[in-house]
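Quick look at what Swiss-Prot lists:
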{"type": "MUTAGEN", "residues": "Glu111 to Ala", "note": "Abolishes transport activity"}
{"type": "MUTAGEN", "residues": "Arg262 to Ala or Glu", "note": "Strong decrease in L-carnitine transport. Mutant is Na(+)-dependent for substrate binding and transport"}
{"type": "MUTAGEN", "residues": "Trp316 to Ala", "note": "2.5-fold decrease in Vmax"}
{"type": "MUTAGEN", "residues": "Met331 to Val", "note": "10-fold decrease in Vmax"}
Amino acid sequence: MSKDNKKAGIEPKVFFPPLIIVGILCWLTVRDLDASNEVINAVFSYVTNVWGWAFEWYMVIMFGGWFWLVFGRYAKKRLGDEKPEFSTASWIFMMFASCTSAAVLFWGSIEIYYYISSPPFGMEGYSAPAKEIGLAYSLFHWGPLPWATYSFLSVAFAYFFFVRKMEVIRPSSTLTPLVGEKHVNGLFGTVVDNFYLVALILAMGTSLGLATPLVTECIQYLFGIPHTLQLDAIIISCWILLNAICVAFGLQKGVKIASDVRTYLSFLMLGWVFIVGGASFIVNYFTDSVGTLLMYMPRMLFYTDPIGKGGFPQAWTVFYWAWWVIYAIQMSIFLARISKGRTVRELCLGMVSGLTAGTWLIWTILGGNTLQLIDQNILNIPQLIDQYGVPRAIIETWAALPLSTATMWGFFILCFIATVTLINACSYTLAMSTCRSMKEGAEPPLLVRIGWSVLVGIIGIILLALGGLKPIQTAIIAGGCPLFFVNIMVTLSFIKDAKVHWKDCSPYTQKMTH
């Protein structure tokens, strides 16, 4: 075996432990679901109620850091010596497609119902103030604030990979300027990487858990095929197969094509909902919600409700911030990989403006449509959820539109492709992170990429078959706590190294390889 091939091989200490840990967690969870639910819910309650303030301050501080990057002395620094690998349009499309999935369509269609039925700030459910703040909170949770945290970390990873010419692309390797090479190559670095990989694998399982029943309900609506475990397994297997085909063509071809198709189809479906779902109301509702967001944003940023104890910030804001934290490193590594040649300012502005526009578009159109269906008594969403579950309620919000069969076909295809692009990005990053070394411009071995997608698919099928996905989904949020600290360390390491290297290229001018 050649030296290069050997360097591209699997790193056992970060490849096998996550698989073993995930297997043990699955076994412990499904061994006694009732007991597991009690333990996991208790942990979730403890994290969100006792440490919720930490997630809120994290988001605020990272948002301030984004302004520092955009307007500071590093704004014009280029992340790599070559021209951008992708056109600006394809670059934004790839970011949008890889950072969203059927989970976005899931929450975009139903989230507003939860906000208006159990609103924050002591408001009465289904009241006018509750409906006014409903979309505003969605714009808050899926707006500039979280995307800014991703752009900061993306700059950090792009800096270490393309400017500092690092051969390893996983979280621990970026911490050399902060903790030293000895600790990075020792137990500390191994623990950091394994925390990251375990959280990523479980997060992908959660995404499959949201997407699979949504697609299954589409199939039941279109073909009358009942929801079974066999159908779940077939759907996940198809996703894994399509992902294997995509990665076989490499990052440039496979991901770009899937991302472009997903993005164009998203705009097509959203345009249809916008036109037939009441364009005038949706635009007016969005405009009013932006004003509501600006009015309430200071309180939203720091809302923990310790006096009223209504539970809204714990159930939603802290939950979403923890969700963003879990995906931050994984997505930032991928976003850094496709942002080679961009300036710091270009990456920060491109991510926040482009991705915020995309998520705001989705939540405004889908949320506005759902609100109208509730107001006009076309759908009884609480009854649908009680009798059939949340996925059926979401399907009915789409089926209520004109040309329901054609609409459902479009929604089915969109959910399917959206999840393929997410799995594609995740499996690619998993492969990069579990190889011994990655040189600039190189891609992880094909078999490793396909192998990760297959293994994650198997985990998803097992979780669905055993019925243990729901407690695992809750455990992911609590499990995001270690990544909270890892994200902070990566950020501090970047700031420390850039302060020296981008000033006079000394003393860290030597190539950092681990």
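Note: Cβ is positioned from N, Cα and C throughout, glycine not excepted.
Heads up, this one's the original sequence, none of the swaps are in it.
These figures come from a predicted structure and were not determined experimentally.
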Fill in the blank from the handout: One of the mutagenesis positions Glu111, Trp316, Met331 has its Cα closest to the Cα of Arg262 (mutagenesis position), namely Met331
Practice task
Enter the number of other CB atoms within 10 angstroms of the CB of Trp316 (mutagenesis position).
Solution key: 21
Completion exercise
The rounded CA-CA distance in Å from Met331 (mutagenesis position) to Trp316 (mutagenesis position) is 21
Practice task
Around the Cβ of Arg262 (mutagenesis position), how many other Cβ atoms lie within 10 Å? Please give the count over every shown protein chain.
Solution key: 25
Practice task
Quick one: pull the CA-CA distance for Trp316 (mutagenesis position) versus Glu111 (mutagenesis position), whole Å only.
Solution key: 10
Practice task
Name the secondary structure element type, per DSSP in three states, that contains Met331 (mutagenesis position).
Solution key: helix
